[in-house]
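Written below as structure tokens is the structure these notes are about.
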Amino acid sequence: MAPYHIRKYQESDRKSVVGLLSGGMAEHAPATFRRLLKLPRTLILLLGGALALLLVSGSWILALVFSLSLLPALWFLAKKPWTRYVDIALRTDMSDITKSYLSECGSCFWVAESEEKVVGTVGALPVDDPTLREKRLQLFHLSVDNEHRGQGIAKALVRTVLQFARDQGYSEVVLDTSNIQLSAMGLYQSLGFKKTGQSFFHVWARLVDLHTVHFIYHLPSAQAGRL
């Protein structure tokens with residue numbers, strides 16, 4: 001197991017960071033596709049459509065071809081929420097990481113580096129909502145390279161955000177993940193995050209029953225000590 005350290009983002013990291021974001025999101029497409037295939041409406045479309053065609057045409061081959069021809073479209077639907085997420089990120093906060101995360105003292109972006117390679121990322125931005133009673137920080141873009149998982153890097157990155165939040169005087173840390181990302185949800189819950197609800201990120205997510213799951217971590221007082 002190669003050693004790693006966590007440091008603030010530098011502009012020279014951009015290509016690696018964007019690669020981790022894109023690759024990490026693409027990894028979830030197969031699980032989304034499998035979930036999509038199990039949905040009742042998908043089964044009705046695949047099986048019901050094939051059966052109707054069989055009854056009309058009397059051809060098993062034609063019915064089978066019909067079902068198989070739908071699979072590429074379903075795969076496209078399964079990938080779309082993730083590519084959409086990356087596209088939005090690269091047009092918004094990730095378009096200029098330094099400006100978005102490192103221009104103010106209440107936000108930051110970190111990378112985990114191992115053997116001079118960026119193998120993990122996480123960012124944190126203040127939640128701009130005047131109706132909130134507590135000062136809240138939001139965690140973004142937690143990602144770890146597939147070859148470096150199982151080393152505690154993700155947990156260390158989350159703890160870095162939590163300690164930053166404490167140091168900056170935040171009362172709460174929030175984050176969003178998806179119902180597909182079971183290991184991520186397990187990680188957050190093991191660190192003390194509590195689920196607060198779920199929603200749909202976009203119409204594409206609704207089509208494949210991909211829920212955004214919301215979590216919150218209530219920070220203890222600064223006197224309670226470091227994490």
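Backbone N, Cα and C define each Cβ position, glycine as well.
None of the listed substitutions appears in this model.
Across the domain 'N-acetyltransferase' (61-214), the prediction's mean pLDDT works out to 92. Annotated domain 'N-acetyltransferase' per Swiss-Prot: 61-214, in sequence order, evidence recorded as sequence analysis.
Here the residue is the original one, while Swiss-Prot reports the published mutagenesis Lys99 to Glu or Arg with the comment Diminishes protein-lysine N6-acetyltransferase activity. Its Cβ taken as reference, Lys99 (mutagenesis position) is surrounded by 10 other Cβ atoms within 10 Å in the chains shown.
Reduced to three states, the DSSP call for Arg149 (mutagenesis position) is coil. Here the residue is the original one, while Swiss-Prot reports the published mutagenesis Arg149 to Ala with the comment Exhibits reduced protein-lysine N6-acetyltransferase activity; when associated with A-183 and A-190.
For Ser183 (mutagenesis position), the count of additional Cβ atoms within 10 Å of its Cβ stands at 10 [all protein chains shown]. As a published mutagenesis entry, Ser183 to Ala appears in Swiss-Prot alongside the note: Exhibits reduced protein-lysine N6-acetyltransferase activity; when associated with A-149 and A-190.
Quoted from Swiss-Prot for the published mutagenesis Ser190 to Ala: Exhibits reduced protein-lysine N6-acetyltransferase activity; when associated with A-149 and A-183. For Ser190 (mutagenesis position), applying a Cβ distance below 8 Å and a minimum sequence separation of six or more within one chain yields Lys155.
For Arg149 (mutagenesis position), no same-chain residue that is 6 or more apart in sequence has a Cβ closer than 8 Å to its Cβ. Put simply, Ser183 (mutagenesis position) is 31 Å from Lys99 (mutagenesis position) when counted between their Cα atoms.
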